[in-house]
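Engineer: The structure that follows is given in the form of structure tokens.
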Amino acid sequence: MEGFFRIPLKRANLHGMLKAAISKIKANFTAYGAPRINIEDFNIVKEGKAEILFPKKETVFYNPIQQFNRDLSVTCIKAWDNLYGEECGQKRNNKKSKKKRCAETNDDSSKRQKMGNGSPKEAVGNSNRNEPYINILEALSATGLRAIRYAHEIPHVREVIANDLLPEAVESIKRNVEYNSVENIVKPNLDDANVLMYRNKATNNKFHVIDLDPYGTVTPFVDAAIQSIEEGGLMLVTCTDLSVLAGNGYPEKCFALYGGANMVSHESTHESALRLVLNLLKQTAAKYKKTVEPLLSLSIDFYVRVFVKVKTSPIEVKNVMSSTMTTYHCSRCGSYHNQPLGRISQREGRNNKTFTKYSVAQGPPVDTKCKFCEGTYHLAGPMYAGPLHNKEFIEEVLRINKEEHRDQDDTYGTRKRIEGMLSLAKNELSDSPFYFSPNHIASVIKLQVPPLKKVVAGLGSLGFECSLTHAQPSSLKTNAPWDAIWYVMQKCDDEKKDLSKMNPNTTGYKILSAMPGWLSGTVKSEYDSKLSFAPNEQSGNIEKLRKLKIVRYQENPTKNWGPKARPNTS
């Protein structure tokens with residue numbers, strides 16, 4: 001530091017001296033006690049409010065496609081903090097007198113105090129006792145870009161631990177932290193992520209937010225993260241191993257990593273990937289009498305990303321079995337049927353008091369062969385069966401994206417895509433797992449592909465609900481049974497299909513010729529009397545959403561985009 005302060009203090013303006021010192025650090029970037037760094041060895045990459053020195057040797061990699069992930073993560077942590085603070089405020093109002101009595105008896109020298117049910121920690125030693133703060137762990141930090149963005153862009157952040165197991169990565173984090181002047185917030189750390197989290201759990205120094213973004217599966221880090229997160233804390237989880245989670249092979253590896261089998265060769269495989277990850281989180285949390293609440297679950301490009309709130313709730317742990325399911329899906333026509341593992345019922349006991357009875361479910365819901373096409377059923381799961389999103393949380397994320405990030409496209413370059421994808425997610429049916437593609441069904445029964453609004457209008461006229469899905473373009477989620485789906489799709493064809501011209505061995509022929517067997521006369525008469533393809537509320541909602549000028553799905557942004565190879569550390 002001697003070289004920066006050779007001007008005598010008597011003749012120097014303190015402000016000017018500090019400004020010159022900071023400028024010199026930025027320009028020459030010499031770490032104290034270390035040799036000068038040649039800035040020509042680095043590419044300076046700007047993302048959000050952070051600038052990182054990206055080594056040209058690529059010992060630590062930067063993937064620009066992941067900016068959407070990081071923009072979304074910043075926005076979601078802000079939304080969680082806002083909602084989290086509101087919950088704490090309500091709790092403080094309800095227990096104001098009790099907290100006042102506790103404050104009078106507490107030791108004023110205490111450094112920190114927890115408020116409410118998992119509220120952000122508050123600095124008791126500060127002049128403002130009600131000023132909240134957040135501690136964040138980025139367990140697998142690589143360059144430190146995400147941690148630096150959290151420090152720059154999220155209010156109330158007191159500390160971000162930027163951890164990595166590779167010494168080269170930690171050196172990169174140190175350079176970037178100092179280059180961005182966030183040394184007081186971002187703390188580079190060289191450690192095994194699990195060891196770090198278990199250590200913090202043992203010392204009761206837990207994190208409010210834990211971000212797990214590994215190369216591949218998140219499974220090895222889940223147990224430690226669940227135990228080291230604060231009550232009501234936010235976990236951000238990424239899995240990039242979609243060849244296992246959503247591919248047509250490796251069911252044994254999927255089961256070993258996630259405790260369930262994926263929907264092999266099925267269109268809904270990306271949603272089943274989300275449900276397998278959420279089931280892993282729920283099963284792990286249940287061992288510690290905790291539960292995870294999905295706030296936002298997205299299938300994005302080449303990975304899945306879920307945002308969950310972790311809290312202690314022995315009562316909700318009892319519901320885990322009934323919110324877990326297996327799925328029977330036909331290998332030929334694609335129809336599927338879900339089987340919950342447990343059931344919940346209300347019973348009347350002594351003194352006319354009701355109690356909750358937990359029991360195993362009855363099944364299976366299907367025969368050995370598909371009733372529509374005589375195809376073979378494959379089994380997927382166990383996996384999570386409940387809602388993927390929290391509507392209130394998504395609305396807060398969209399509000400921040402629209403209002404607080406307005407006119408900040410240079411900082412949040414993926415604002416439009418966040419708006420588009422989350423608008424779809426917010427309007428998804430919450431109680432209808434999986435989706436179907438009218439294009440696929442039309443190809444099965446040899447029909448011209450009908451307009452999406454026509455299919456939705458038909459299902460809506462029969463009294464069923466429909467929604468788009470964020471996971472796949474031109475696909476629908478619905479609470480309609482599969483006999484209604486096949487019926488409506490057949491009726492979408494203006495001309496009656498001549499079965500004599502179809503190959504009897506095809507799936508489409510088997511479905512259409514067997515209709516009297518799987519669609520009873522009573523149900524068919526009801527469908528015939530109700531069916532209409534005139535616009536209705538369901539089709540109107542779909543068309544309104546489709547007409548919005550928003551970016552719904554990712555277009556190929558660069559040549560050879562996608563997951564990068566592992567960094568070369570040799």
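Using N, Cα and C of the backbone, Cβ positions are placed for all residues, glycine too.
Sequence unchanged from the original; the noted substitutions are absent.
Note that this is a predicted model, so its numbers are computed, not measured.
As listed in Swiss-Prot for this protein:
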{"type": "BINDING", "residues": "Arg70, Arg146, Asp164, Val195", "note": "S-adenosyl-L-methionine binding site"}
{"type": "BINDING", "residues": "Cys330, Cys333, Cys370, Cys373", "note": "Zn(2+) binding site"}
{"type": "DOMAIN", "residues": "43-489", "note": "domain 'Trm1 methyltransferase'"}
{"type": "MUTAGEN", "residues": "Lys290 to Ala", "note": "Loss of activity"}
{"type": "VARIANT", "residues": "Thr203 to Ser", "note": "In strain: D4 and YF+"}
{"type": "VARIANT", "residues": "Ser467 to Leu", "note": "In strain: D4; loss of activity"}
{"type": "VARIANT", "residues": "Gly517 to Arg", "note": "In strain: D4 and YF+"}
Engineer: Compute the average pLDDT of the predicted model within the domain 'Trm1 methyltransferase' (43-489).
Structural biologist: 90
Engineer: How big is the Cα-to-Cα gap, in Å, between Arg70 (S-adenosyl-L-methionine binding site) and Lys290 (mutagenesis position)?
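Structural biologist: About 27 Å separate the Cα atoms of these two residues.
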Engineer: What does DSSP call Thr203 (variant position) in the simple three-state scheme?
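Structural biologist: DSSP call for Thr203 (variant position): coil, neither helix nor strand.
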Engineer: If you draw a 10 Å sphere around the Cβ of Cys333 (Zn(2+) binding site), how many other Cβ atoms fall inside it, taking every protein chain shown into account?
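Structural biologist: I count 22 other Cβ atoms within 10 Å of it.
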Engineer: Within a 10 Å radius around the Cβ, which one of these recorded positions has the most neighbouring Cβ atoms: Arg70, Arg146, Lys290?
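Structural biologist: Of Arg70, Arg146, Lys290, the one with the most crowded Cβ is Arg146.
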Engineer: Using Cα coordinates, what distance in whole Å links Cys370 (Zn(2+) binding site) and Asp164 (S-adenosyl-L-methionine binding site)?
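Structural biologist: The separation of the Cα atoms works out to 50 Å.
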Engineer: Of Asp164, Val195, Lys290, Ser467, Gly517, which recorded positions come within 10 Å of Cys330 (Zn(2+) binding site), going by C-alpha to C-alpha distance?
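Structural biologist: The recorded positions passing the 10 Å Cα test: none.
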Engineer: Beyond Cys330, Cys333, Cys370, Cys373, what residues of that chain have CB atoms within 8 A of the centre of the Zn(2+) site's CB atoms?
Structural biologist: Ser331, Arg332, Gly334, Ser335, Lys371, Phe372, Glu374, Gly375, Thr507, Lys510, Ile511
Engineer: Please give the maximum pairwise Cα distance, in Å and rounded to a whole number, for the S-adenosyl-L-methionine-binding set Arg70, Arg146, Asp164, Val195.
Structural biologist: 25
Engineer: Compare the C-alpha of Cys333 (Zn(2+) binding site) with the C-alpha of each of the recorded positions Arg146, Lys290, Ser467, and give the closest one.
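Structural biologist: If we rank Arg146, Lys290, Ser467 by Cα distance to Cys333 (Zn(2+) binding site), first place goes to Ser467.
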